[in-house]
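Novice: There's a structure below that I have some questions on.
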Amino acid sequence: MAAGELEGGKPLSGLLNALAQDTFHGYPGITEELLRSQLYPEVPPEEFRPFLAKMRGILKSIASADMDFNQLEAFLTAQTKKQGGITSDQAAVISKFWKSHKTKIRESLMNQSRWNSGLRGLSWRVDGKSQSRHSAQIHTPVAIIELELGKYGQESEFLCLEFDEVKVNQILKTLSEVEESISTLISQPN
């Protein structure tokens, strides 16, 4: 295979985007054959396979180390000097790709590494109670809190909580105690 066949910036940029979608964002259906036929149709499969593995390995190395731009430049320079490494044009495309996709890839990796549900959203409001078994409780303020919980790649679950004034005051007291404990721990000398 001629070196120029794997040099083009647009096909390499497309390949890196597809690898990121497959590896970090969980989009199925991105196959080696699809990538080769769409991006490098002139390259035989037996020559494309090692190139694909090399690019996937480089991308995984960069992402797993969460490289900043100085680390990235040093890493890519080392890759260009390595026997069977990458060309300086390929390094430039990889660098440009990482600069524009680092945040999304990092966020995706963080989401995938969480085992438990996380808080995706919170909304609250204060209403006046309009119905009650006891007429004295009608028109008293009620805090309604809605929590949106979920894991990466799954639909959210919603939890709706209702608190009267007494419960809100208890929660505020508990939060003040937690804040006090944290402040005490932080202000202690090592």
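From the backbone N, Cα and C atoms, a Cβ is placed for every residue, glycine too.
None of the noted substitutions appears here; every position holds its original residue.
Annotation source Swiss-Prot lists Cu cation binding site at HIS101, MET110, HIS134. Annotation source Swiss-Prot lists domain 'COMM' at 118-186, citing sequence analysis. Here Swiss-Prot notes a mutagenesis experiment, MET110 to Ala, with the remark: Reduces copper-induced fluorescence change. Under mutagenesis, Swiss-Prot gives HIS134 to Ala with this note: Reduces copper-induced fluorescence change.
Help me see these features in their spatial surroundings.
Specialist: Counting every protein chain shown, 18 other Cβ atoms lie within 10 Å of the Cβ of HIS101 (Cu cation binding site).
In this chain, none of the residues that are 6 or more apart from MET110 (mutagenesis position) has a CB less than 8 Å from its CB. DSSP assigns MET110 (mutagenesis position) to a helix.
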